[in-house]
Amino acid sequence: MGKAENYELYQVELGPGPSGDMAAKMSKKKAGRGGGKRKEKLENMKKEMEINDHQLSVAELEQKYQTSATKGLSASLAAELLLRDGPNALRPPRGTPEYVKFARQLAGGLQCLMWVAAAICLIAFAIQASEGDLTTDDNLYLALALIAVVVVTGCFGYYQEFKSTNIIASFKNLVPQQATVIRDGDKFQINADQLVVGDLVEMKGGDRVPADIRILQAQGRKVDNSSLTGESEPQTRSPECTHESPLETRNIAFFSTMCLEGTAQGLVVNTGDRTIIGRIASLASGVENEKTPIAIEIEHFVDIIAGLAILFGATFFIVAMCIGYTFLRAMVFFMAIVVAYVPEGLLATVTVCLSLTAKRLASKNCVVKNLEAVETLGSTSVICSDKTGTLTQNRMTVSHLWFDNHIHSADTTEDQSGQTFDQSSETWRALCRVLTLCNRAAFKSGQDAVPVPKRIVIGDASETALLKFSELTLGNAMGYRERFPKVCEIPFNSTNKFQLSIHTLEDPRDPRHVLVMKGAPERVLERCSSILIKGQELPLDEQWREAFQTAYLSLGGLGERVLGFCQLYLSEKDYPPGYAFDVEAMNFPTSGLSFAGLVSMIDPPRATVPDAVLKCRTAGIRVIMVTGDHPITAKAIAASVGIISEGSETVEDIAARLRVPVDQVNRKDARACVINGMQLKDMDPSELVEALRTHPEMVFARTSPQQKLVIVESCQRLGAIVAVTGDGVNDSPALKKADIGVAMGIAGSDAAKNAADMILLDDNFASIVTGVEQGRLIFDNLKKSIAYTLTKNIPELTPYLIYITVSVPLPLGCITILFIELCTDIFPSVSLAYEKAESDIMHLRPRNPKRDRLVNEPLAAYSYFQIGAIQSFAGFTDYFTAMAQEGWFPLLCVGLRPQWENHHLQDLQDSYGQEWTFGQRLYQQYTCYTVFFISIEMCQIADVLIRKTRRLSAFQQGFFRNRILVIAIVFQVCIGCFLCYCPGMPNIFNFMPIRFQWWLVPMPFGLLIFVYDEIRKLGVRCCPGSWWDQELYY
């Protein structure tokens, strides 16, 4: 058991001890288990991994891991280490049971309120049943209806939401199945999960790296780190330590990254959860989901509703006790008022409105996993976006060329209509020949009908870009190569930093060979003695070297990867046909070459991104780039897409312009700021928050997954609602921590998709703008729906208040209220989700979560005490009219309740002296229920029309633009008619046929509501910022 516990703690700590021995540090944390240490563990995982294996010599590595750089571990030691450390696999967390996920759907803010209301109804049912009250069943039906609403909406939410996020399960797809290992000097294949630290492993192109490995030997080794670090360009791996950071150095290969080409041999230095990828997985799964803004708003709303309900209930409980009711009867009244105050239909309204918006977004390639995330995107004030694959295409493309002493922009379109140089130029032909022949990439067969930019290429990103550019300019690059057969080649390696190949010429009458070379521009130039200018070889003197340096710096400053190209015709005399070229002996010249030109490449921005960033800026949303790529490249892309706006300068730019040291520049003068990972590592949280506050335009480069998470947290400390976009494994912790995580659907890793709340199916950053717009619109429309839904609470509540205090026969029954809440008013309420925006909501600043509430005081006051009061007057006017026309004048109704409800009294006289039996009185009471119901519905038609806008006149918005609302109103009227006049309704739901004139009584009140609201809106529009605006605009 001791070893098992050690393994568990080893995975939690993920750091070395003072001597560099990781196991020693694990034992120190042995007492740190338990829930109380979870936060500390998460903070430890946020820290950068402090390992020094990349800086140790081979002898020191052998000593540290008790291994051999030639024979590997002994089999016995490997077995001991496997027992100590456990398998080389990512340890999945304990999954959330499905019943718990479903239970969460039943326990939100509104759900809890409705559960309490249902419990109160059941208690009231029990009390009334014990007293023999005939209205007992109403409370039972109400309780069952409330429970049904919660369960049905819970099922709906559970169905809509994806299965629970399981971060580490998605990382399993990255784990290789087999690994080539050397133990006791013997080479054999084992399952990758059996690897241990100190194992000597071999890798080749096409393999996935089986663990974190310190490279000992490498030949042409390149790996794809894009999903881990965000770098589009393949990364060279070699035995040399090139950087003090283990994430930056070339002699560490990371677990799960893909080997693109070459071979390598190295020692395993970390396995399983202790690897970089394992650390990210643990970090992502350890981050708790934040409450969404809409969830916070609903909690705030529930607090308001519960507080008002208890206040009113307690007030009238005291009143009932004071006027002589028994305690149990007064308690029943208290419960009835509390339940009447609960908007039973609101939960369904909110769920359906969010679902409709989610469906609308899905049609625009945005899939929402969590319904509440729909509104969150609309509240977003900061977007932290990854660069590679999100803002850019994750596809290297030729961008510029320098030849004949001119820089040309490359046209990578099919028709080549934008090409800015003369393709008949001799220098261009030479440069094109070199970049086509000195290239190992090849098109996958059978793609002749596929457009060149979309063709699949076998090869690394740079050579792919060169091949596609060659295909676009030459027409048939592969056929062109066949005309120049390759006889010799030296692949690119980190020592030489060039690639060389020798070819025979296409002209059979010319028996010469041509040597072509590409590589790092400075390395290629130093092997040249001449330069091609307009097809002529000129001596490479100081003038041309300066011209080269100027062009090189210019292209490099754009954040582009620059390659140099040169050639040399080999004389027939020294290198006749059939000459045996030997790459080991290098029996051919590698100097005295002729420089042809420079080609620069970049992972270009998506075409729609600049416009999307501009729209975000217009909408008051700050876009921050957070990438693992180089600072120069990151800054260049940020400038090209508008994250760094034209004219904005960093501290370094200002210092260069003023020709002063950087430390003499006032940092507050710099609008833009580029911070790399090493700088970020040395900053404390307060410094980072201050930098975010000082510089509106921010770019973070060379960041680790831990740092991305810290950046998100810092933005949240400033009060921002943060959206994070990303596609790589390295983005998953930040995606989980953000208020809303947005993953790429095509290029995104499974880990990123699982951590996110929303997935962009088309990988288009511009789709986020659509999401923001829809999110803002649904917030506005939810506000309207809630205002509409709350208004009728007052005419539903006041009958009970009058019933208790004035002792009139009950004007409105529980079942009738249920039909209002869950039947007739649901459709108009939902139809407001289809309402168009009143103005260009993308020109407004994001809402302030602390100030701009979903349900604020003006909304509650206006809905309850103004429109709700008018509806109550309408209802009582219709009620007393119906009672009077049947012989019960208003003054007689006051205090009538005890006799009216006495089922033993069969001869109660009305105002005309007519005697009424209990059955007749009950029939009249049900008629009054129906009259009050119709009155509310007629006023609610006016209410839904005024809710179309909050500021504009309803005439400006148009009555018939929202056809769904028109249909909902017609449906509402039809339902009302059906309930009133369908045979059998009196016996089933207590609805009675009513006279036509009783439909007309509430209409003047509906007109009053409409006129009153138009006056309110006029004042809001005419007096912005005034008392009228502040108190009456909700």
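Cβ coordinates are placed from backbone N, Cα and C, and glycine is handled just like the others.
According to Swiss-Prot, the active site, 4-aspartylphosphate intermediate annotation covers ASP386, on the basis of experimental evidence. Mapped onto three states, the DSSP output places ASP386 (active site, 4-aspartylphosphate intermediate) in coil.
The K(+) binding site annotation in Swiss-Prot covers VAL339, ALA340, VAL342, GLU344, GLU796, GLU821 and is backed by experimental evidence.
Every protein chain considered, the tally of other Cβ atoms within 10 Å of the Cβ of ASP727 (Mg(2+) binding site) stands at 29. Taken from Swiss-Prot, the feature Mg(2+) binding site applies to ASP386, THR388, ASP727, ASP731.
The Cβ of ILE120 (mutagenesis position) has 24 neighbouring Cβ atoms from other residues within 10 Å, across all protein chains displayed. A mutagenesis experiment is reported in Swiss-Prot for this position, ILE120 to Ala, and the note states: Has potassium-independent constitutive ATPase activity.
Among the mutagenesis entries in Swiss-Prot is ILE120 to Met, noted as: Has normal potassium-dependent ATPase activity.
Residues within less than 8 Å, Cβ to Cβ, of MET335 (mutagenesis position) and separated from it by at least 6 positions along the same chain comprise ILE120, CYS121, ILE123, ALA124, GLY313. For the mutagenesis experiment MET335 to Ala, the note given by Swiss-Prot reads: Has potassium-independent constitutive ATPase activity.
Here the residue is the original one, while Swiss-Prot reports the published mutagenesis MET335 to Ile with the comment Has normal potassium-dependent ATPase activity.
Among the mutagenesis experiments that Swiss-Prot reports, GLU344 to Asp is described with the note: Loss of ATPase activity.
In Swiss-Prot, a mutagenesis experiment is listed as GLU796 to Gln, annotated with the note Has normal potassium-dependent ATPase activity. Other C-beta atoms found within 10 angstroms of the C-beta of GLU796 (mutagenesis position) number 28, with every protein chain shown included.
Look at GLU796 (mutagenesis position): DSSP puts it in a helix. Among the mutagenesis experiments that Swiss-Prot reports, GLU796 to Asp is described with the note: Reduces potassium-dependent ATPase activity.
Less than 8 angstroms from the CB of TYR800 (mutagenesis position) sit PHE333, ALA336, ILE337, ALA340, LEU810, LEU812, each of them six or more residues away in the same chain. Here the residue is the original one, but Swiss-Prot notes a mutagenesis experiment at this spot, TYR800 to Trp: Has constitutive ATPase activity that decreases in the presence of potassium ions. Has potassium-dependent ATPase activity; when associated with S-804. Has weak potassium-dependent ATPase activity; when associated with G-812.
For the mutagenesis result ILE804 to Ser, the note given in Swiss-Prot is Has potassium-dependent ATPase activity; when associated with W-800. Mapped onto three states, the DSSP output places ILE804 (mutagenesis position) in helix.
Reduced to three states, the DSSP call for LEU812 (mutagenesis position) is coil. The annotation that Swiss-Prot gives for the mutagenesis experiment LEU812 to Gly reads: Inactive due to impaired folding. Has weak potassium-dependent ATPase activity; when associated with W-800.
Here the residue is the original one, while Swiss-Prot reports the published mutagenesis ASP825 to Glu with the comment Reduces potassium-dependent ATPase activity. The DSSP secondary structure for ASP825 (mutagenesis position) is coil.
Comparing C-alpha positions, ASP727 (Mg(2+) binding site) sits nearest to ASP386 among the recorded positions VAL339, VAL342, ASP386, GLU821. THR388 (Mg(2+) binding site) sits 56 Å from GLU796 (mutagenesis position), counting Cα to Cα. On the backbone, the CA of ILE804 (mutagenesis position) and the CA of GLU796 (mutagenesis position) stand 14 Å apart. VAL342 (K(+) binding site) has ASP825 as its nearest neighbour among the recorded positions ASP386, ASP731, ASP825, going by CA to CA distance.
Following the DSSP three-state reduction, the secondary structure of VAL342 (K(+) binding site) is coil.
You'll find the Cα of GLU821 (K(+) binding site) roughly 44 Å from the Cα of ASP731 (Mg(2+) binding site).
Under a cutoff of 8 A between CB atoms, and with a sequence separation of 6+ in the same chain, the neighbours of VAL339 (K(+) binding site) are ALA117, ILE120, CYS121, ALA124, LEU142, CYS814. For the recorded site, ASP727 (Mg(2+) binding site), the DSSP three-state label reads coil. Between the alpha carbons (Cα) of ASP825 (mutagenesis position) and ASP731 (Mg(2+) binding site) lies a span of roughly 44 Å. Calculated from their C-alpha atoms, the gap between ASP386 (active site, 4-aspartylphosphate intermediate) and ASP731 (Mg(2+) binding site) amounts to 8 Å.
Sorting the recorded positions ASP731, ASP825 by the number of other Cβ atoms within 10 Å puts ASP731 first.
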